[in-house]
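What Swiss-Prot annotates here:
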- R22, R23, D24, V25, R26, S50, L99, S158: FMN binding site (BINDING)
- R22 to E: Completely abolishes DMB formation (MUTAGEN)
Amino acid sequence: MRTGPLFDPSFRDGLDALFQWRRDVRHFRKDPIDEETVARLLACADLAPSVGNSQPWRFVRVDDGARRGVIIDDFTRCNAAARALQPEERQDAYARLKLEGLREAPLQLAVFCDEATDQGHGLGQATMPETRRYSVVMAIHTLWLAARARGLGVGWVSVLDPQTVTAALDVPAEWAFVAYLCIGWPREEHPIPELERLGWQSRRPHPVVRR
């Protein structure tokens, strides 16, 4: 006797559409997100798989204006350095990219991995401790899909110095910085990645290696 939900063709089609329309969003409206929705997103993230059921993700909600200012300043510094690393012929194209929504996104989450957690009792981590951080990324992706299903957009800001973020948010030393997420109502929706539309990088078919 079936006890779980029925994932019928209609559901699968909707799920496929969710994957296609999940975008890395940089352009947000400033409309607030209600607290019930925020709580639901974090609850969905907690449903993600994790090595040894360790749930090592730690979400820090960044509301304080001064702390957000530190993040913006750090992005500005890191982005200038990253642009300088590009070949000269690509630097102007890089400068035209909008790589963050730090000034617009109403909800901002810094995501860390608790490298000292005893939850899970180390199961599956002895030979591959990096699976803890992989687990955090799974939680981020789960939250991302949950947000998109509710009409929200998510932008992952990676042009940041982890030590600066960790210090600015005053988190335990055992927490390793993984991601800074900007979340809000997108100004536009598109099934094609912005970097592809701007000519920076198109998607490529995924090769499958068989042995």
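Along the chain as shown, residues are numbered 1 onward.
Heads up, the Cβ atoms here are built off N, Cα and C, so glycines get one too.
Recorded residues S158 (FMN binding site) and R22 (mutagenesis position) have their alpha carbons 18 Å apart, per Cα-Cα distance.
Of the residues the record lists as binding FMN, namely R22, R23, D24, V25, R26, S50, L99, S158, the two whose Cα atoms sit farthest apart are 29 Å from each other. Summarising the environment of R22 (mutagenesis position), the number of other Cβ atoms within 10 Å of its Cβ, over all protein chains shown, is 18. The least crowded of the binding-site residues S50, S158, judged by other CB atoms within 10 A of its own CB, is S158.
Fewest Cβ neighbours within 10 Å among the binding-site residues V25, L99: that distinction goes to L99.
Taking Cβ-Cβ distances under 8 Å and a sequence separation of 6 or more, the neighbours of R23 (FMN binding site) in its chain are R148, G153, P186, E189, H190, P193, E194. If you draw a 10 Å sphere around the CB of R26 (FMN binding site), it holds 20 other CB atoms from the protein chains shown.
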